[in-house]
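Before we start, here is the structure in question, set down as structure tokens.
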Amino acid sequence: MLRHLAGASALALTLAGAGFAQDHDHDHEDVTLYRVFVGDHEKGQVTAFDLAEPDHRWTFPTTGQVKLYSVAGGAVVAAVQSDADTVQFIRSGISFHDHGDHRDIEVGDPAAIDASLTGPRPFHLVEHDGKVVLNYDQGGYAEILDGHALAEGKAEPGRFPQARAHHGFVAPLGGNWLSTVASDEKVEGDASVPRLGLQAFDAEGNPAGNLATCTGIHGEAFSGAYLAAGCKEGVLTVKAGANGSEYKLLPYPADLPQGVTTGTLLGSTGIQVFLGNYGPDGLVVIDPVDEPHYRYIKLPFRRVDFALDPAKPSTGYVLTEDGSLHRIDLLKAEIVASAKVTEPYSMDGHWNDPRPRIAMAGDEIVVTDPNAGLVRRIATEDLSERGTVPVEGKPYNIAVTGGSGVTH
């Protein structure tokens, strides 16, 4: 049974609606605003625009190609540039202040934050419990930022040491830090360092528990009380317990396709459930508590990108290589609607070839279309196209900030 999380209804009300709306009252204005940030595939550049008024746009130079993350409650967009050994930050120009029965919204122009991070191949970014954590795959450490300070333009990281550099992640949970752990096995050339599993540490990097086996650990997400990570054997779940981190491995069941694993996970904010990839043409809905832990969704074509809808926690979307966007019902674990939204983009070729990416913006899904030089606006209601926004170059990775609030 999927567990609903407190605050889901409020979240849905907060995020519902798209574009920009105002409702005048004697004392306040209700404002809904979404701002879209798009990274170019070929040149170091991020383009930002307001969804309902795309002529309100800004351009930010970057060192290299970016992966974009909305962090610090949407006040900041992190631009992770793995190949350029750099992480830059952009203040989104949108911030929220919670007042219990409502939240205030402040809107201004986006602006680059002067401070940036540099280090050997930053890759996975994890945000949880007010912390933003970046793993340096070739550095043997992670850097930890305070989300509130980052929203104020301060990037002053602390460092979490790892025993060996590897492609992994670090995340806070309870009073400890969870870190992937690599083997000390010698590797040749560009071969990846084997990853053994997940372990709890204190802030100085001292072990605070035993290693939980999760061979080839990759991908992480939070939902409710749990963190989940993909493994060769199954999906490892972790929650904070009275005596430290509590681990449970959910083995892949025999009735799932064999020879493939989960390596990318998304966590719902309104119900305690995860959506993960399962091979190139499948998804799994994962319940960390109740059986069946896995429910498999076969896709008609290979997956290009997928996302969860924060306003409708039981809903997800997946784009497949034929150019179709599919709505996923997580409660039923099935595709409930589909529509063609782009030309086909084959998954053959390099993993980083220019292909569409999707993100949620209230009652719209925004889809980058690199070959067309567009961001497409797709209605969640019926998957119809509401409009397109031209973006110079090859629009690729995407992040959205914003929502609804009150101005006084």
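Note that the numbers count up from 1, one per residue, in the order the chain is shown.
Backbone N, Cα and C define each Cβ position, glycine as well.
Dumping what Swiss-Prot says about this protein:
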type	residues	note
BINDING	H99, H102, D104, H408	Zn(2+) 2 binding site
BINDING	H124, H167, H218	Zn(2+) 1 binding site
MUTAGEN	D104 to A	Loss of zinc binding to site 2 and loss of zinc transfer to AztC; when associated with A-99, A-102 and A-408
MUTAGEN	H124 to A	Loss of zinc binding to site 1 and no effect on zinc transfer to AztC; when associated with A-167 and A-218
MUTAGEN	H167 to A	Loss of zinc binding to site 1 and no effect on zinc transfer to AztC; when associated with A-124 and A-218
MUTAGEN	H218 to A	Loss of zinc binding to site 1 and no effect on zinc transfer to AztC; when associated with A-124 and A-167
MUTAGEN	H408 to A	Loss of zinc binding to site 2 and loss of zinc transfer to AztC; when associated with A-99, A-102 and A-104
State which of the following mutagenesis positions has the fewest other Cβ atoms within 10 Å around its Cβ: H124, H167, H218.
H167
10 Å Cβ neighbour count around D104 (mutagenesis position)?
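Within a 10 Å radius of the Cβ of D104 (mutagenesis position) lie 15 other Cβ atoms.
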Would you mind reading off the Cα separation of H124 (mutagenesis position) from H218 (mutagenesis position), to the nearest angstrom?
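The Cα atom of H124 (mutagenesis position) is 10 Å away from the Cα atom of H218 (mutagenesis position).
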For H218 (mutagenesis position) and H167 (mutagenesis position), what Cα-Cα distance in Å is obtained after rounding to a whole number?
8
Between D104 (mutagenesis position) and H167 (mutagenesis position), find the distance joining the two CA atoms and give it rounded to the nearest Å.
39
